[in-house]
Structure formats: structure tokens, C-alpha cells
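Features as listed in Swiss-Prot:
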- 269-515: domain 'Ras-GAP' (DOMAIN)
- Arg442 to Glu: Unable to complement a gapA null mutant (MUTAGEN)
- Arg442 to Lys: Able to complement a gapA null mutant (MUTAGEN)
- Lys474 to Glu: Unable to complement a gapA null mutant (MUTAGEN)
- Lys474 to Arg: Able to complement a gapA null mutant (MUTAGEN)
Amino acid sequence: MEGLEIEDEDVILLDEDDDSSSSSTVNNSSSNIKNNGNTNNNIGNDDSNKVTLMTSLREKGWGSGMLVDKEKNQYGTIKSYKDDKSSPWFEERQVIATLYKARVLLHEMIYTKMNQERLLSGNLCVGEIQSLLNTQKEDVETDWIAEIQELKRNMVAEIRRNHLLERDVNKLDKRIALLIKHRSNIKDLLLEQNKGKKDKKKKGDDKAEYITLDQKQLESYQNLFYLLQTEPHYLAKLVTLIQADQMEDFLDTVFLTLFGDDFSPREEFLILSLFRLAIGQEMSRIKSAGDLLAVESVVPKMIITYTRRKQGHEFLKQIIAPILENNVVNAPDLNLELNAVQVYQNMISEQEIQTGAKSTLNRGLAEDQIIQLKEVQSILEPRVEKCIQICERFFTGIIQSLNRLPYGIRWICKQIQSIAQKNFDSKPDEIAKVIGYFVYYRFINLAIVTPDAFEILDKELSITSRKNLVNIAKVLQNLFTLKTFQNQGSERWMQPLNKWILSKTSIVRQYLEDLIQVTDPSEYLRVDKYNELTLKLNPVVVISLGEISQTHRLLIANLAALKMKEKEDPLELILKALPAPLEVVDENDREIQLTLINRFKENIEKEISISASLLAETKELVISVLRSIPIQQKQQQQQHDDEKRDDLISILQNAIKHGKETNNPQLSSNAEKIINNLKKMEAEGSIQSENNQYEGFIKVIALEVINRQEIREQQRKERMRLTIALRDLRKHQSYLNDQIQHYTSYLKDVLLHYGPKDKKKSTKPMKISFKELTKKGVIVESDIPKLSHGSTSFYISSDAPGIFDIEARIGVASVGTLSLSLDDLLDKSSAGIPYLKLENIVLDVNMTLHLLNRHFLKNI
């Protein structure tokens with residue numbers, strides 16, 4: 001093929017169809033950059049290359065027979081040599097055409113790839129940034145941030161209200177049980193509740209009992225809870241030190257109040273940082289990864305509380321609830337009882353109920369004999385098949401929803417896997433069992449066994465449905481922890497399901513392996529600890545005075561173990577600035593909003609290379625200026641010269657001039673302020689300038705603009721999600737109010753059966769001497785002088801149900817009064833607290849209750 005030489009730079013455009021097919025679909029940002037012509041690559045100059053190619057081909061004698069454009073001949077028909085096999089070198093020409101077409105595509109792909117890489121890295125010039133800004137709508141991002149913050153505050157407030165209602169329901173339930181146990185009158189309980197509400201309202205109006213925080217206290221608590229939120233090592237250590245009876249309330253304070261119930265990148269990053277440290281500490285105290293399953297450790301409790309937040313609840317409601325409802329709850333005749341003995345006993349009972357005669361079946365058969373009976377087998381076999389069928393649906397739903405599993409749960413499992421592999425050199429199956437335990441048993445299983453408690457179903461479950469769910473949960477638990485049922489205890493009846501379990505284990509192993517394939521939180525959430533300095537609004541938490549007091553006391557009690565070795569530990573400094581913890585009781589407990597403030601912000605600023613307080617302001621100003629000035633053009637030859645880059649100061653000076661020329665004083669003012677801010681940041685060492693170029697700063701601006709659309713979309717979704725969350729919370733609040741009404745109705749029904757027979761009978765004050773109370777063990781200690789014991793008497797009366805007024809008299813002179821609450825006594829007795837300390841006297845709780853029961857309660 002003499003005369004045919006293909007130069008390396010030649011590119012061919014075959015015809016109009018080929019041209020359109022070879023054009024790559026570059027993303028919008030890349031297209032905008034290409035159209036502007038401001039790029040550091042010369043790959044995009046395709047038109048000139050194509051002209052060069054056609055000239056080259058004609059010079060080499062390839063003009064004949066290669067008509068690129070179609071044209072009509074003298075007869076009006078379209079003539080093209082493209083498909084004319086009789087033309088010279090037809091096959092060779094087709095090969096060459098294909099090669100050149102491939103080269104066009106390759107060049108376009110390289111061009112797109114390089115521009116995408118430049119976009120991801122933010123390596124754009126000012127003109128390209130302006131081109132991107134022109135494609136974006138100018139909006140006020142801050143307004144959305146403020147709205148989202150307000151929605152979050154409202155949501156947290158609603159969550160707190162719901163929790164208070166739930167506590168009221170639980171307290172009411174407990175009081176009913178205790179009062180019935182002590183033969184209390186239900187009518188008095190209702191009267192006491194009404195009086196308690198009035199008393200509480202009255203006490204709330206009493207300024208002497210209203211707890212207020214002075215400005216210094218408020219600021220210290222703002223600093224304290226910011227420190228706890230952003231420095232996770234304190235809480236990670238504290239959760240291992242507190243008592244078991246304090247754990248649940250404290251974890252609620254941490255996960256619900258301090259980090260919020262809903263998902264947001266900042267709070268999620270912080271809470272996962274807490275998990276990172278807590279998991280590391282927990283696993284440093286055990287000998288193998290499997291010990292996490294065998295011991296009642298802190299991390300499983302943390303995970304349970306964490307998974308009950310909004311994101312975990314939504315997953316369970318969307319994935320698990322439909323399977324539950326369709327296959328178990330709405331199947332009233334479904335019975336998955338696989339215990340052969342129980343099945344046999346049910347057979348006998350049903351036979352006797354149907355016939356009205358005692359069954360002839362032998363009630364004394366051994367288990368091995370029962371399981372061999374054909375009648376029993378005929379019942380068990382279809383139940384096993386049905387159980388497998390339902391388990392298969394749950395299994396499929398769980399496996400196929402991996403990508404919808406909350407990121408935080410997956411990352412926590414990844415941490416466990418990583419530390420287990422590093423610390424213990426654990427085998428893959430051992431780690432898989434641990435991951436399966438946390439994902440299934442500590443998350444999904446709880447919702448399957450008690451869906452009503454997790455609020456993923458509104459229907460009440462029958463006893464049979466609950467038993468069915470327990471059996472289903474057992475099968476899935478063994479499957480996800482890679483175990484089979486053994487021939488012992490209650491497990492022997494589940495052994496027929498082992499074959500199905502074994503058939504799925506390879507899929508489970510792959511699922512658990514895929515589950516931990518997630519990126520680090522800083523990459524996934526696009527958050528790191530330095531983002532704190534760029535927050536446009538300070539974080540806000542809604543917290544009760546009781547929670548503040550509890551946390552304060554726990555920190556003081558464990559400060560020695562919590563503080564760092566440095567002389568000036570931040571936590572210790574804040575605690576020293578605070579007075580003693582608040583004395584909070586139910587009557588004066590209330591919620592406040594804490595705007596969290598970083599007292600030690602300057603310490604973080606020293607660690608980073610950008611002064612974020614000026615950075616956030618300056619970025620917004622630069623974007624505003626770039627929108628208002630003409631697009632900055634670059635000479636083509638400058639794009640290849642690394643020494644010649646954008647002179648940001650010159651651009652800003654031109655902006656000042658442009659503002660004056662166009663009568664836009666705001667533009668000039670903004671540009672001047674940017675120049676001043678740049679000089680300040682440079683003086684602080686936050687940014688560097690080479691010949692007024694500020695290349696690093698321009699890159700920061702580019703990344704801000706490139707990601708702005710995505711950020712806005714995330715905010716839009718978050719706003720919508722928070723609105724829906726608020727609606728659901730208010731629905732649940734309505735449900736709780738209905739539940740309280742149900743309790744009230746129940747109390748009224750009980751009243752019909754347990755009301756006093758003699759409504760006119762009244763309780764007169766009871767007189768009892770000091771010596772008699774001491775003899776009966778009611779009085780344990782007293783500050784009353786011994787000489788006065790003989791002449792001291794107590795008069796006990798009850799004008800209000802559950803409230804006992806005690807007046808002390810020496811002779812006929814009254815020397816003081818006090819009140820005893822039946823609720824307080826019953827609570828202390830239930831909690832095992834032996835003594836009640838009052839002013840000048842200490843009472844034995846149980847002996848006091850006995851006295852009141854004997855002389856008052858039976859007559860109420």
C-alpha cells in the first residue's frame with residue numbers, strides 16, 4: 001500500500017452520522033469547560049485536526065473514492081463511494097476508516113476523562129469556574145441551612161415530648177401496680193393525679209423552685225456538651241465506667257439528645273467516631289472476637305440504642321414490616337409450632353374438645369415415641385415447609401436490601417472486622433459470626449420478634465403469631481451466625497431446618513463480606529473534624545435539666561479516669577468553672593436549648609492550614625463577585641505555560657473597576673473585602689500566594705462550585721426527610737396520648753369493682769407516741785432530744801389521697817410538720833432503699849408502709 005501514510009496526529013471525520021456518533025457525552029460541567037475553551041489540554045481542538053486530516057489524505061492521493069459528504073449526481077440520485085465495493089482499495093479503505101473512527105472516540109474519551117479528573121480535583125481556572133457558575137441558579141444556601149436547623153430543633157423537641165409521654169405511661173403503669181399491691185383505692189389514685197398536676201403547676205409558678213442558669217453556667221454547659229460531642233474519647237471511656245442501672249438513661253442522653261435521633265452527616269460522623277473508640281476499647285479487653293457474643297458488653301447496648309434511631313427504624317419498616325404483615329400477622333391460621341410433644345398434646349386437647357370424651361391417646365409417651373407417630377409427622381412436615389417458605393422470604397428481603405442497610409451499621413461491622421483481624425488474627429467464619437450477630441440479632445431480630453415494640457406495625461399480635469415469629473427468628477439467627485440446630489433441648493425440634501440453613505450459608509458468607517465493603521466516614525459523609533470551623537450556624541441540642549445534672553455528676557465522679565495526662569485537660573477546665581451539679585426533681589425539671597460553643601476553638605485552628613472563619617466568608621464573596629464580572633479569558637498559549645496562571649488580585653482589582661464603571665458599589669466593596677481577607681489569611685499563614693495567584697484558594701473555590709449542586713440536592717432531600725419525620729413523630733405523639741386515655745379508662749373500670757363501700761367514712765388523725773414509733777421500728781434515727789421523747793407525739797392525717805401530713809407535738813405545742821408521699825415510699829421500697837431521710841428524722845421505709853397500710857389504706 002505504497003503512498004498511504006497515517007500520521008500520528010491524523011483524525012478522521014467520516015460523515016455526518018459518524019461525526020454525531022463519535023461525539024462523547026461529556027457531563028455538563030465538562031461540556032461547559034470545553035465550550036469556554038479555557039482548558040490546560042489541547043485535545044479538544046478536533047475541528048482543526050480534522051481539517052488537517054482531510055488535507056493530508058488528499059495530498060496522499062486518497063481523495064478519490066472517499067467522499068465524506070454525500071452529493072447528488074446528474075440523475076438526482078445520491079452517490080457515495082462509501083459502500084461501493086468496486087471502488088479501488090475498498091476493503092483497505094474500510095479498515096482505515098474504522099481505525100480513524102476509533103481514534104476519534106479515543107481522543108474524546110481521553111478528553112472527557114482528563115476533564116473529569118480536573119473537576120474532581122478542582123484544578124480549574126477562574127474562567128472555567130465562572131462558566132460553571134453561569135449554569136447554576138443563584139440561590140441563598142444559608143436560608144436552607146437555617147430552615148433545616150429549625151426543623152431539626154422542632155424534631156428533637158417532638159422526640160423529647162414523646163419520651164416524656166412514654167415516661168408518664170410507664171410511671172402510671174408502675175404506680176397502678178404498686179398501689180394495687182398495697183390495696184390502695186383507685187379512686188384516690190385518680191384524685192392524687194389531678195392534685196399532683198395542680199401542685200406541679202403551682203410549684204412551676206413558684207419562682208423559688210424554678211431552676212435558672214446564670215450566664216456563666218449556661219456558657220460552661222454550652223462548652224461542656226460541645227466538648228463531649230466533638231471529642232469522643234470522653235464518652236467512649238465513660239460508657240464503660242457507669243453502673244448498669246444508669247446505662248439505659250445515659251445512652252438515651254448520648255444517642256438521642258446529644259447526637260439527635262435523625263441522620264445528618266456531621267452528627268453521624270461524630271457518633272461513628274465515638275463507636276470507633278468504644279469498639280477499640282471493648283475489644284482490647286477480650287481474648288477473641290467471639291467473646292463479644294458471649295459477654296454482656298457495652299458495645300452491643302450502644303448498637304441497640306443506635307439502631308433505634310430514625311434511619312434504622314425506616315429500614316425495618318420498609319424491608320421487614322411488609323414481610324411480617326403479609327406472611328405472619330395476616331395469617332391467623334398459621335401455626336409453626338415444631339415441638340412434637342406440644343403438637344401431640346394439642347392433638348389430645350382438640351380431640352377431647354371436639355368429642356366431649358377423654359382421648360384414648362397415651363399421654364405418657366416419650367419424646368422419641370411421639371416424634372415417630374404418623375399423625376404427628378403429618379402435622380410437622382407441612383409446618384416445616386411453611387416455616388422454610390417464610391424464612392426464605394425474610395432471607396431474600398434481607399439479602400437484596402444490602403444497599404439500603406444504614407451506612408453506620410455497616411461501618412461499625414467493618415470496624416469490628418478490622419480490629420478482630422488485627423488483634424486476634426481471627427478466621428473469616430469467626431468474624432462473619434460476629435458481624436451476623438450484630439447485624440441480625442442486635443438489629444433485625446428484635447424487630448421480627450417484637451415488631452409492635454419497635455413501632456413498625458400498628459396491629460396487635462396474637463399469641464400464636466408471636467410464637468411463630470420466635471421460631472422464624474431462631475432459624476434466621478442460626479443462619480446469619482453460621483450455626484445449625486443441635487440435637488439437644490428445644491433445638492432438636494428445629495433440626496429439620498438445618499438442610500435449608502446449610503444451603504444458604506455460602507450466600508450469607510458473601511453477604512457479610514459485601515456488607516463491610518464501605519468507605520471511611522470522612523469520605524462517605526464528606527465530613528471531618530475540621531468542618532467544625534466552617535459551620536455557618538452553631539449546633540443546637542434540646543436537653544433537660546435532669547440530663548444535664550446526671551451527665552455532670554457522672555463526669556465529676558469519673559473525672560480521674562476520663563481526663564488526659566496533660567496538665568490542662570479541657571474537660572477538667574470546664575468542670576472547674578461550673579458550680580455543683582443542679583438539684584433537679586420531676587417538679588422542676590424542664591427542657592432548655594443549648595447552643596453548643598467550642599471554648600477551645602483556637603487549639604483546632606492551629607492544626608489546620610486554612611483560617612476557616614475567614615474562609616467561609618471569603619468563599620461566598622468570591623462566588624458572588626465571579627457571578628457579577630465578565631468571564632475571564634485566557635490566551636491559548638498561556639494554558640501550556642505553568643508559570644502563567646490566574647492573577648487573582650488583578651482579577652479582583654478589575655472587579656473593583658468594573659463595579660465603578662457599572663455603578664455597582666456592592667461589587668466593588670465585596671472585591672475590596674476579599675483582597676483584605678486574603679491578606680489577613682496570608683499573614684496568619686493560612687494560605688500562600690505566589691505572585692498574587694492564590695492557586696490553592698482558587699482550587700477551594702472550584703471544589704465549592706463543582707459540588708454546590710449536589711450539596712443543594714442533599715439539603716433539599718434532608719429538608720423533605722425532616723418534614724416527614726416531624727409528621728411521623730406527631731402521629732406517634734397522638735398514639736401515646738390515646739394510650740394515656742386508655743389507662744385512664746382502665747382505671748375507671750377498675751374503680752367500679754374496687755371502690756370503697758362507705759363513701760361517707762372519713763379518716764381521722766391518728767395519734768402515736770415517739771416511743772411507740774421507735775419500738776415498732778418506724779423511727780430509726782432522730783435529732784429530737786432524748787428528754788423530750790416521752791412527751792413527744794405524732795398526729796398523722798391524710799386529707800389528700802396518697803399524701804400523709806405528720807404533725808409533731810411536745811405536749812400540746814406544735815413543733816413542726818412534714819408530709820410523706822405514698823409514691824415516694826412505694827418507689828423506695830420497690831428499689832430496695834431501706835431508709836427515708838427527712839428533716840430531723842430517719843424513717844424505715846417498709847415499717848412506715850406497714851403502719852400506713854394498717855391504719856389508713858384499708859379504710860380509704
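Just so you know, glycine gets a Cβ as well, placed from its N, Cα and C.
On a predicted model such as this, the values are computed, not experimentally measured, just so you know.
Per-residue pLDDT, averaged along the domain 'Ras-GAP' (269-515), amounts to 87 for this model. Over all protein chains present, the Cβ of Arg442 (mutagenesis position) has 19 other Cβ atoms lying within 10 Å. Distance from the CA of Lys474 (mutagenesis position) to the CA of Arg442 (mutagenesis position) is 13 Å. Lys474 (mutagenesis position) counts 20 other C-beta atoms within 10 Å of its own C-beta, drawing on all protein chains shown. In this structure, Arg442 (mutagenesis position) is part of a helix by DSSP.
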